[in-house]
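Working notes for the structure below.
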Amino acid sequence: MTKSSKDICSENEGKKNGKSGFFSTSFKYVLSACIASFIFGYQVSVLNTIKNFIVVEFEWCKGEKDRLNCSNNTIQSSFLLASVFIGAVLGCGFSGYLVQFGRRLSLLIIYNFFFLVSILTSITHHFHTILFARLLSGFGIGLVTVSVPMYISEMTHKDKKGAYGVMHQLFITFGIFVAVMLGLAMGEGPKADSTEPLTSFAKLWWRLMFLFPSVISLIGILALVVFFKEETPYFLFEKGRIEESKNILKKIYETDNVDEPLNAIKEAVEQNESAKKNSLSLLSALKIPSYRYVIILGCLLSGLQQFTGINVLVSNSNELYKEFLDSHLITILSVVMTAVNFLMTFPAIYIVEKLGRKTLLLWGCVGVLVAYLPTAIANEINRNSNFVKILSIVATFVMIISFAVSYGPVLWIYLHEMFPSEIKDSAASLASLVNWVCAIIVVFPSDIIIKKSPSILFIVFSVMSILTFFFIFFFIKETKGGEIGTSPYITMEERQKHMTKSVV
């Protein structure tokens, strides 16, 4: 079919203005970073699939009638589940420092780190060594939490930051899905009342599953070393490499006219440099009401995400489903759940720029409430009825879908759009750290609470989703389409007032 002159003119105008399709140059750069997001999701989920095999091989319930359910296993499993999140807190705290040396360099360090840690985890033989290895895995995840969204934010067209930002969450869910799929090779898992030892294949396979991220890390290293050697335009400009910054912007915007984004970066860098000269550190910013306000909002928004209960479902779903299902259905349902989580993240790529960040966050809270509240009430009335068991399972899927298209991907986009450039690195790191601290608070006791009464979790998550809805409705502002380094919470005049005053 021959194109009309009008169509050709329209295409040329699009190129001139730097408008291109989703699968543009930026897409390739984003993919190179999202390999780390995949490792993130895989590392969070892998233990959920293979935990019982480790319990049997390490004999945590030795001498007990039930080799899977004993007090020693409950305590050690809780520590093992929480160790990743504790490590992530430490990683987030360090990530703000690491990204100062380069966004691409940060990713390269992360891939090398995961390569070594995955090997270490696969050769552990004791509780203390596997606990240490999982802490290190969590540390790497904490680095990913800040580095990848920052890289994506600085390597993409301003009108597509949301869509590309969703890819971080998409690859996290893909990693979760792959971890569960690989676990299928071992079957249903060891029986609690059996004395039969693990097969040689099972003993080998769970270690290979821990080793798998090292292979993915090598792919990430290869991508950055061979194909994607450039740093982000913001970082390059900040280091005085103006022409390099301009050249990479031409690739990102697919046009020679990049004056507008270059000027936006210039203004952001100047504000950041002024902040450094005037010693506007995170602690200094917290003393200024306008900056303190946006930092607190970011930390609250980040922490509240964990009270949707998403990491309880991801890291401990097998334990939760034991309350409702026979063992032969648990693995199948976990696979379906992770597949839904992965697939339902795709719509967010397209709707995050159409509906905006705030609208998606609000609808996500409504979805979580609709999922949990009826389930909590039904569990209190008659926990053992088949209807309540089915309702509980359906609720987890409604929650997963709601999270996948809203709070999951949107938070990491928002944290790198809400803060002004002079505090973005440190404030985003702090907010991410708060997210992982809240994950520990939620995940650590979940194993014990599930055994006592799952409805307690449903009630807590229901109440928190209501509080989160009103918090977002009244306090959170839209950031869609904003220039890099700006903030809807602090005017340029307010920022300049603090940037231009003399150092005392």
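For all residues, glycine too, the Cβ spot is worked out from N, Cα and C.
ASN341 (mutagenesis position) is surrounded by 29 other CB atoms, counting those within 10 A of its CB over all protein chains shown. According to Swiss-Prot, the feature beta-D-glucose binding site maps to GLN169, GLN305, ASN311, ASN341.
Per Swiss-Prot, alpha-D-glucose binding site is recorded for GLN169, GLN305, GLN306, ASN311, TRP412, and the stated evidence type is experimental evidence. DSSP gives ASN311 (beta-D-glucose binding site) a helix state. Around ASN311 (beta-D-glucose binding site), the same-chain residues six or more apart in sequence whose CB sits under 8 Å from its CB are VAL44, PHE85, ALA439, VAL442, VAL443, listed in sequence order.
Record note (Swiss-Prot), mutagenesis LYS51 to Gln: Reduces D-glucose and D-fructose transport activity. The unchanged residue is displayed.
Mutagenesis annotation in Swiss-Prot: LYS51 to Ala, described as Reduces D-glucose and D-fructose transport activity. Reduces susceptibility to inhibition by compound HTI-1. Reduces susceptibility to inhibition by compound HTI-1; when associated with A-447; the structure shown retains the original residue. Just so you know, the Cβ of LYS51 (mutagenesis position) picks up 22 other Cβ atoms within 10 Å once every protein chain is counted.
Around HIS168 (mutagenesis position), the same-chain residues at least 6 positions away in sequence with a Cβ under 8 Å from its Cβ are ALA33, CYS34, SER37, VAL148, PRO149, ILE152, PRO409, TRP412. What Swiss-Prot notes for the published mutagenesis of HIS168 to Asn is this: Reduces D-glucose and D-fructose transport activity.
What Swiss-Prot says about the mutagenesis result for GLN169 to Ala is this: Abolishes D-glucose and D-fructose transport activity. The number of other CB atoms found within 10 A of the CB of GLN169 (mutagenesis position), across every protein chain shown, is 29.
Classification of GLN169 (mutagenesis position) by DSSP places it within a helix. As a published mutagenesis entry, GLN169 to Asn appears in Swiss-Prot alongside the note: In one study, shown to abolish D-glucose and D-fructose transport activity. In another study, shown to abolish D-fructose transport with no significant effects on D-glucose uptake and affinity. Reduces susceptibility to inhibition by compound 3361.
Swiss-Prot lists SER302 to Ala among its mutagenesis entries, and the accompanying note reads: No significant effects on affinity for D-glucose and D-fructose. Counting only same-chain residues at least 6 apart in sequence, those with a Cβ under 8 Å from the Cβ of SER302 (mutagenesis position) are LEU411, LEU415, ALA431, SER432, VAL434, ASN435, CYS438.
Quoted from Swiss-Prot, the note on mutagenesis experiment LEU304 to Thr is: No significant effects on affinity for D-glucose and D-fructose. If you take the C-beta of LEU304 (mutagenesis position) and look for same-chain residues 6 or more apart in sequence within under 8 angstroms, you find CYS438, MET464, LEU467, THR468, PHE471.
The annotation that Swiss-Prot gives for the mutagenesis experiment SER315 to Ala reads: No significant effects on D-glucose and D-fructose transport activities. Reduces turnover number for D-glucose.
Looking at Swiss-Prot, you'll find the mutagenesis GLU319 to Ala noted as follows: No significant effects on D-glucose and D-fructose transport activities. Reduces turnover number for D-glucose.
Experimental mutagenesis is annotated in Swiss-Prot for ASN341 to Ala, with the remark: Abolishes D-glucose and D-fructose transport activity.
The annotation that Swiss-Prot gives for the mutagenesis experiment ALA404 to Glu reads: Modestly reduces D-glucose and D-fructose transport activities and affinities for these substrates. The secondary structure of ALA404 (mutagenesis position), as reduced to three states from DSSP, is helical. Around the Cβ of ALA404 (mutagenesis position), the same chain contributes GLN169, THR173, VAL340, ASN341, PHE342, MET344, THR345, ALA348, each under 8 angstroms and 6 or more positions distant in sequence.
Annotation of the mutagenesis experiment ASN435 to Ala in Swiss-Prot: Reduces D-fructose transport with no significant effect on D-glucose uptake.
Quoted from Swiss-Prot, the note on mutagenesis experiment ASP447 to Ala is: Reduces susceptibility to inhibition by compound HTI-1; when associated with A-51. ASP447 (mutagenesis position) is surrounded by 22 other CB atoms, counting those within 10 A of its CB over all protein chains shown. Under the three-state DSSP scheme, ASP447 (mutagenesis position) falls in the helix class.
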Consider the recorded positions GLN305, GLN306, ASP447 and say which one has the Cα lying nearest the Cα of LYS51 (mutagenesis position).
-> ASP447
Top of the recorded positions GLN305, GLN306, ASN435 by count of other CB atoms within 10 A is ASN435
Other than its own, how many Cβ atoms are within 10 Å of the Cβ belonging to TRP412 (alpha-D-glucose binding site)?
-> 27
Excluding GLN169, GLN305, GLN306, ASN311, TRP412 themselves, which residues in that chain have a Cβ inside 8 Å of the centre of the Cβ atoms defining the alpha-D-glucose site?
-> THR308, ILE310, PHE403, TYR407, GLY408, LEU411, ASN435
How many whole Å apart are the CA atoms of GLN305 (beta-D-glucose binding site) and ASP447 (mutagenesis position)?
-> 19
Max Cα-Cα distance in Å among GLN169, GLN305, GLN306, ASN311, TRP412, the residues listed as binding alpha-D-glucose?
-> 16
How many Å lie between the Cα of GLN306 (alpha-D-glucose binding site) and the Cα of ASP447 (mutagenesis position)?
-> 16
